[in-house]
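To keep things clear, I will list the structure first and then write my remarks on it.
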Amino acid sequence: MTRPPAPPPGAPGADELLDCGLLSPVRAGTPVEALVCDSAWLQAMLDAEAALTRAQARTGFLPAAAAEAITAAARADRIDLLAVARGARETANPVVGLVAALTAAVRRDDPAAAEYVHRGSTSQDVLDTGAMLVARRALRLIGDDLDRAADALAALAADHRDTPMAGRTLALHAVPTTFGLKAAGWLELVSEAAGRVARLRDGLPFSLGGAAGTLAGYFGDRTDRGDPAVLLDRLLDAYAAETGLARPVLPWHVLRTPVADLAAVLAFTAGALGKIAVDVQSLARTEVAEVAEPAVEGRGASSAMPHKRNPVLSTLIRSAALQVPALATGLTQCLVSEDERSAGAWHAEWQPLRECLRLTGGAARTAVELAAGLEVDAARMRANLDLTDGRIVSESVAVALTPLLGRQAAKELLTRAAFTAGHEGRTLGEVLGELPELDGVLPKERWEALLDPARATGVAGALVDGALARRRPPAR
């Protein structure tokens with residue numbers, strides 16, 4: 001292999017190229033970074049190479065001693081990561097340089113084994129399988145964090161099952177609801193995301209297709225020694241066992257369903273967490289002040305305003321939720337891959353996939369802290385219910401009056417009464433009490449119940465109970 005040209009004088013070294021999250025604080029310092037960084041991808045590709053040799057040894061395609069030597073050498077700390085990365089500029093993918101470096105490392109230990117490195121394989125098999133290994137490791141972490149966030153949200157929903165608050169539609173007070181129901185909605189989203197992550201993680205496939213999807217290089221003339229279908233089954237089953245990945249129906253070099261599935265699940269997960277974040281931001285506004293993020297000394301400080309306590313956690317999560325769907329769109333566009341290997345579409349997946357994984361991983365880790373430490377001000381929620389002087393119960397009053405006045409008449413009466421109350425600065429109850437058509441239609445106790453926002457939350461409590469029951473494991 002021709003050595004790539006040396007970097008020009010003044011080119012940055014590895015330390016200067018460190019991507020530590022300066023412009024992406026949602027994932028900076030979180031565990032997912034270590035699982036998707038360059039060295040993690042390098043190790044995953046080496047793991048794919050080593051697993052392949054072991055699978056080939058198990059099926060008699062190469063000596064067991066060679067597989068052992070290759071596995072022993074397949075360590076990222078024995079490979080010059082920066083050289084592999086820069087060498088990829090000459091080959092359009094990092095596997096060519098990786099194979100050369102791995103072969104050299106094996107040759108130093110066992111010259112005979114070096115002949116079996118990358119036997120029959122192709123760059124895309126190695127990189128795609130490595131990508132699935134990276135994704136599986138990251139998804140396991142993301143799934144664990146989603147489960148922890150869901151536990152915290154379930155506790156919030158249970159604790160505030162009957163805590164009344166204003167439901168808001170199109171940014172305005174609509175009808176009373178409960179904070180428990182809002183938290184249950186968050187719980188449902190996170191639980192659904194966790195389920196999707198788990199199902200996807202367990203079904204991620206390895207890639208094995210050879211140069212153009214026929215696996216010809218893996219078998220050579222071996223097809224003369226037995227049924228090709230049997231040989232294929234043995235190799236695929238062995239590789240599945242060695243990688244822990246699922247066996248695909250066909251080589252998927254240009255059938256990019258696994259990547260599209262990752263894009264969809266990660267976009268949904270980030271969006272689900274983003275819904276929580278934007279709700280917290282809305283409820284934490286100074287004018288609303290119904291919730292607050294966990295109080296940590298020094299967090300949320302402004303560079304200019306000493307009094308500020310900014311909603312940092314929800315801001316970080318929301319930033320990821322706005323990025324991942326856009327990146328996922330780029331990944332799904334790569335479904336349009338020409339021929340048996342794309343010139344550019346496959347290559348366009350790598351960085352967006354890494355970003356989707358680490359942004360979602362950072363958001364999931366941040367969501368655990370947000371959900372577990374969220375401060376809820378039930379008294380403020382109750383006070384905010386009274387901001388419209390009772391008009392927030394207009395729907396429930398209209399429903400109660402419908403059997404007596406008719407649906408249209410009841411709605412028109414409440415519309416006029418609410419308008420009068422708002423413009424005259426009076427309560428809805430006062431205005432309704434002066435209407436002659438309502439004189440004596442309902443007993444006083446019934447009016448008091450109808451005009452109490454805390455008693456107009458519908459079946460919110462039952463809905464919360466249902467969400468919590470779905471979260472709990474079935475009794476055995």
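Just so you know, glycine gets a Cβ as well, placed from its N, Cα and C.
What Swiss-Prot says about this one:
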type	residues	note
ACT_SITE	SER302	active site, proton acceptor
ACT_SITE	ARG341	active site, proton donor
BINDING	ARG137, ARG140, ARG201	fumarate 1 binding site
BINDING	LYS308, ASN310	fumarate 2 binding site
MUTAGEN	ASN93 to Ala	Slight decrease in activity
MUTAGEN	ASP125 to Asn or Val	Almost loss of activity
MUTAGEN	HIS253 to Ala	Loss of activity
MUTAGEN	SER302 to Ala	Loss of activity
MUTAGEN	LYS308 to Ala	Loss of activity
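DSSP assigns ASP125 (mutagenesis position) to a helical segment in the three-state reduction. A straight line from the CA of ARG137 (fumarate 1 binding site) to the CA of ASP125 (mutagenesis position) spans 18 Å. Residue pair ARG140 (fumarate 1 binding site) / ASP125 (mutagenesis position) shows a Cα separation of 23 Å. When secondary structure is read from DSSP and collapsed to three states, HIS253 (mutagenesis position) falls in the coil class. When other Cβ atoms within 10 Å of the Cβ of ARG201 (fumarate 1 binding site) are tallied across all protein chains shown, the result is 19.
The Cβ centroid of ARG137, ARG140, ARG201 marks the fumarate 1 site; residues of that chain outside this set whose Cβ lies within 8 Å of it are ALA135, ARG136, ALA138, LEU139, LEU141, ILE142, GLY143, given in sequence order.
In this view, HIS253 (mutagenesis position) is surrounded by 23 other Cβ atoms within 10 Å of its Cβ, with every protein chain counted. Here the recorded positions are ARG137, ARG140, ARG341, and the one whose Cβ sees the fewest other Cβ atoms within 10 Å is ARG140.
Largest Cα to Cα distance within the recorded fumarate 1 binders ARG137, ARG140, ARG201: about 9 Å as a whole number. Classification of ASN93 (mutagenesis position) by DSSP places it in coil, neither helical nor stranded.
When Cα-Cα distances from HIS253 (mutagenesis position) are compared across the recorded positions ARG201, ASN310, ARG341, the shortest belongs to ARG341. Secondary structure at ARG140 (fumarate 1 binding site), as computed by DSSP, is helix.
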